[in-house]
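*Asks:* For the published mutagenesis Cys48 to Ala, Swiss-Prot gives the following note: Loss of function. For Pro181 to Ala, Swiss-Prot lists a mutagenesis experiment annotated as follows: No effect on binding to NUMB protein. According to Swiss-Prot, the mutagenesis experiment Gly182 to Ala carries the annotation: Slightly affects binding to NUMB protein. For the mutagenesis result Leu183 to Ala, the note given in Swiss-Prot is Abolishes binding to NUMB protein. Among the sequence features in Swiss-Prot, the mutagenesis site Asp184 to Ala is noted as follows: Slightly affects binding to NUMB protein. Listed in Swiss-Prot as a mutagenesis experiment, Asn185 to Ala is described as follows: Abolishes binding to NUMB protein. For the published mutagenesis Pro186 to Ala, Swiss-Prot gives the following note: Slightly affects binding to NUMB protein. Quoted from Swiss-Prot for the published mutagenesis Tyr188 to Ala: Abolishes binding to NUMB protein. The mutagenesis experiment Tyr188 to Phe is recorded by Swiss-Prot, whose note states: No effect on binding to NUMB protein. What Swiss-Prot lists as domain 'PDZ 1' is 278-362. Summarising the annotation, Swiss-Prot assigns domain 'PDZ 2' to 385-467. The feature domain 'PDZ 3' is assigned by Swiss-Prot to 508-593, with sequence analysis given as support. What Swiss-Prot lists as domain 'PDZ 4' is 638-723, and the listing cites sequence analysis.
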Amino acid sequence: MNQPDLADDPDPSPEPLCIVCGQNHSPEENHFYTYTEDVDDDLICHICLQALLDPLDTPCGHTYCTLCLTNFLVEKDFCPVDRKPVVLQHCKKSSILVNKLLNKLLVTCPFTEHCTEVLQRCDLQHHFQTSCKGASHYGLTKDRKRRSQDGCPDGCASLMATTLSPEVSAAATISLMTDEPGLDNPAYVSSVEDGEPVANSSDSGRSNRTRARPFERSTMRSRSFKKINRALSALRRTKSGSVVANHVDQGRDNSENTTVPEVFPRLFHLIPDGEITSIKINRADPSESLSIRLVGGSETPLVHIIIQHIYRDGVIARDGRLLPGDIILKVNGMDISNVPHNYAVRLLRQPCQVLRLTVLREQKFRSRSNAHVPDSYGPRDDSFHVILNKSSPEEQLGIKLVRRVDEPGVFIFNVLNGGVADRHGQLEENDRVLAINGHDLRFGSPESAAHLIQASERRVHLVVSRQVRQSSPDIFQEAGWISNGQQSPGPGERNTASKPAATCHEKVVSVWKDPSESLGMTVGGGASHREWDLPIYVISVEPGGVISRDGRIKTGDILLNVNGIELTEVSRTEAVAILKSAPSSVVLKALEVKEQEAQEDCSPAALDSNHNVTPPGDWSPSWVMWLELPQYLCNCKDVILRRNTAGSLGFCIVGGYEEYSGNKPFFIKSIVEGTPAYNDGRIRCGDILLAVNGRSTSGMIHACLARMLKELKGRITLTIASWPGTFL
């Protein structure tokens, strides 16, 4: 309790030299530079009053250093200039032109005793590494190498979003929020795209024109950061604080109470709903587990790869931005938005120190502004009318509607082969839907368009416009399938039946062993296995053991019974006891499960042959393997919900019967926070909805089940089958 407050210490211990600017400042501070000339007022940050570093534009039209604005918004929620409300995730990186102007500012080398070089700001770091005698004299290069070997990226050189303080994490994350090819003036993210640290030579620092020596700080700046540090310390001590304590605070807390668990940042808000976002995650060990579970894949109605569960001690939890239900669209630039489950898992398991993910958090219950925006996003042909006739009110049109990030309105993303729209032949991909049955959708949403289509009896009147010239690919925000949640084949794809992800067949194996000899295998699963009830399965086979010598029982086999004793509903402890007590003659009934290899094309760089096969000791069952097991092995549970005042149960379903794809199970795709399904806590993404109030969902079409769920009142019993997602 008598520990001094570091923020108030008049003589703090010197910080290590920064390899970007050559100054000794803490990771919470911007870089310091000495400029040869006065900086133009338009390139000055209105918070620190110095040249912009990593400039960030607010919606109200002002520009600040990313770190300055992030620190300011820790306590405030408005723009410092005009005091209009500002949310960090709504801010955008400044244009390439602004960044180029900043990078060309002339600065002097801070090591004036050894070097008198004058060079552009963006070249200073390279100068330190290659030709600066001062940097060598002060051990800057050695210090950088030592920090790299120690796996410590906080030497003021890199604002990595996952390893530094939460203020820097938020700042770095903003630079990754856009991934928008085709824009005339995209956000400046060259360092992110090139795979370099965010605060590299392209990311510049703050001016320090008044300082003659390289290690001095102005009194005003010190006072400013003391206030910020005190505010952050207060946040760390509150239950609602969403930031993680720094290394000094952690060490002090651990010395006082060793039982306090490690606190991870809660930075969920940095990924906005309904927008495709790119993030970068660092791992000191390239092979460190992500500690998440994944569901989904193109062979299921979920289509996308979705995070089912995040474990508290893993890389993703330490990063603090992702949530269960988030959709992973790309992995290190590789598109996995519509690939088989096992293919996506193989990509995510590739060792790498920097993992780049493009993710989508679906928009939930957010009303969109209908303010008028000029329709000037590119020339389009005159609008035309399309009338589609449904054979029944429940029939789907067979189109997928999405919204674009850079243009308002509703757009056709895909037309399902054989659907109503496809048979009519007039609608095409990228068409913009201006109106449905007289309702203006020029600034509408795909959700409202879907409601209008579903409310139509038989005749759907659409007003559509078509762009004159195809633009470069746009990024879409998904709104769900109009055609029952099932993805249609892309252009040129063959509409062939999908192969099962795994095949099963039963086998009976008899082995002999000495009375004191072990069978030589390790099993997992069992009733009440952590959070799931699972069959007993073989994790590994000991080389040279009884099972290994016989060769018929393999890793991944499901054990059904031993000498006539059923293992389908026993715990792992009970199963091990039964196996150990078996006599010399052992008869094993097992289910062999063979998973199909993903046949996707992939480059050698993306999937190195050395990493394609999981080591036997690290084998774990995949989510798609569980889906292919016979129904009698499926442990079902009843979840009782009561509809809340908003009238929503709080989950989204995909799947069901379709004329062209047959019968598919209904999967839970997403769960809305604060709803009955969320509050109950037993329903997860990827769960299968088998029955509602005792009525089986098998063979139902999507519209029928959705209507039934909306009309049910009071106590609702859902029969759920839940399997654990693939662990990474």
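Note that Cβ sites are derived from N, Cα and C of the backbone, with glycine treated the same way.
Substituted residues are absent from this model; it holds the original ones throughout.
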*Asks:* Three or more CB pairs closer than 8 Å, sequence separation of 6 or more: does that hold for the domain 'PDZ 1' (278-362) against the domain 'PDZ 4' (638-723)?
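*Replies:* Result for the domain 'PDZ 1' (278-362) with the domain 'PDZ 4' (638-723) is yes.
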*Asks:* How would DSSP class Cys48 (mutagenesis position) in three states?
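*Replies:* The three-state answer is coil.
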*Asks:* Of the residues in the domain 'PDZ 4' (638-723), how many are helix, strand and coil by DSSP?
*Replies:* 15 helix, 31 strand, 40 coil
*Asks:* Could you put numbers on the helix, strand and coil content of the domain 'PDZ 2' (385-467), residue by residue per DSSP?
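*Replies:* DSSP composition of the domain 'PDZ 2' (385-467): 15 helix, 32 strand, 36 coil.
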*Asks:* Mean pLDDT for the domain 'PDZ 2' (385-467), rounded to an integer?
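*Replies:* Its mean pLDDT is 84.
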